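Colleague: Let me give you the structure first, and then I'll get to my questions.
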Amino acid sequence: MGLCASSEKNGSTPDTQTASAGSDNVGKAKVPPKQEPQKTVRTVNTANQQEKQQQRQQQPSPHNVKDRKEQNGSINNAISPTATANTSGSQQINIDSALRDRSSNVAAQPSLSDASSGSNDKELKVLLLGAGESGKSTVLQQLKILHQNGFSEQEIKEYIPLIYQNLLEIGRNLIQARTRFNVNLEPECELTQQDLSRTMSYEMPNNYTGQFPEDIAGVISTLWALPSTQDLVNGPNASKFYLMDSTPYFMENFTRITSPNYRPTQQDILRSRQMTSGIFDTVIDMGSDIKMHIYDVGGQRSERKKWIHCFDNVTLVIFCVSLSEYDQTLMEDKNQNRFQESLVLFDNIVNSRWFARTSVVLFLNKIDLFAEKLSKVPMENYFPDYTGGSDINKAAKYILWRFVQLNRANLSIYPHVTQATDTSNIRLVFAAIKETILENTLKDSGVLQ
């Protein structure tokens, strides 16, 4: 089910601004002060839109997850979702069968051309926002797979240099982390300091699509397999240095990727990482006469000054948050907690005058990585008011609450737990988003009350 969170209007609606960094933010996200309940939560009943009614619920206490009341399952339904985490036998977030049912009902909805006069196609402007590495570009790649017949052979080939750069970046980050924490090479290790220095200084030729250099591949592969490296990336210092989220995936597939005649798979492309710079407009035909102009903009601080250029006439904002970032700091500012940065950004977006009449879809992304991390890195270390332990449902609901309670502008917020690298998950999520757009358009046109 979708969830609309609303609150009373606040006179102050700040425009989007760069989140400030401070030493007090290191490692922990700030806990909001306790306030009088003022929000209402209403559950959207898409099965019977003619009988829809608003159901109100008091804002849960911020100090104890266990004490939060979930009237009519409003928050719980938003979390039961949209994604199933592969947790290797541990807890899993349950799939909401009702969400599957509602995605199948989309075809039965009246088309937008029936609800509006003029053009047969309804063109919608959608902004894809969020901090760096929250999964925005991966979501856009999934939409290309789902609605634009995927990647051409030429496009697949063009991803080879990027994936090679990702492998090289992994090697360099491992070497830098070992140096920072004074991790010496094992006595029996065949690598030398010269090997590490050569890897650090190696420059991949531009647009290179041949075989990955064998000598550099040997260094990275050997380095990753060292017990001291594994202790470092899985130990208490893991959150203190940067390592791209897809590192385990790429190292698991390292031999295949560095072999002759390498051709990237769809999953290789989805797992690749490239910082978005600039503004990219992608047109997606969603069916039912809906065309979505999706604007993907860079999430790093240096890119956010460009956001203002695409704020006019926005129908929908999709805001991406990485669930697994709760113990991480920004790549561009090692003193700023990533989760705190996302909260500040979300606050500025939902309470901005630019989006006073805009709906917001909140993607709580990377549920798979979140499930793996939760049992290793207690959330209580970063959120003193969280008491849900390693229960993934309680943890996800807590994070959702932290975002929803910022909605002073009374916007409609539709949260989804997502795994952007899972095509079937994103297909299901966008079926639900499409239905939300249909419903809102029909209401605006007077077809629905």
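From the backbone N, Cα and C atoms, a Cβ is placed for every residue, glycine too.
None of the substitutions listed is reflected here, since the structure keeps the original residues.
Relevant sequence annotations retrieved from Swiss-Prot are reproduced here:
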{"type": "BINDING", "residues": "GLU133, SER134, GLY135, LYS136, SER137, THR138, ASP245, LEU270, THR276, GLY299, ASN365, LYS366, ASP368, ALA420", "note": "GTP binding site"}
{"type": "BINDING", "residues": "SER137, THR276", "note": "Mg(2+) binding site"}
{"type": "DOMAIN", "residues": "122-448", "note": "domain 'G-alpha'"}
{"type": "MUTAGEN", "residues": "GLY2 to Ala", "note": "Abolishes both palmitoylation and N-myristoylation"}
{"type": "MUTAGEN", "residues": "CYS4 to Ala", "note": "Abolishes palmitoylation but not N-myristoylation"}
{"type": "MUTAGEN", "residues": "SER6 to Ala", "note": "Abolishes both palmitoylation and N-myristoylation"}
{"type": "MUTAGEN", "residues": "GLY132 to Val", "note": "Locks GPA2 in its activated GTP-bound form and abrogates the negative control by RGS2"}
{"type": "MUTAGEN", "residues": "GLY299 to Ala", "note": "Dominant negative allele unable to undergo the GTP-induced conformational change"}
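How about a rundown of where these features are and what they're close to?
Modeller: For ASP368 (GTP binding site), the count of additional Cβ atoms within 10 Å of its Cβ stands at 22 [all protein chains shown]. In the three-state DSSP classification, ASP368 (GTP binding site) falls within a helix.
The DSSP secondary structure for SER137 (GTP binding site) is helix.
Counted within 10 Å of its Cβ, the other Cβ atoms near GLY132 (mutagenesis position) come to 22, all protein chains included. According to its DSSP assignment, GLY132 (mutagenesis position) is coil.
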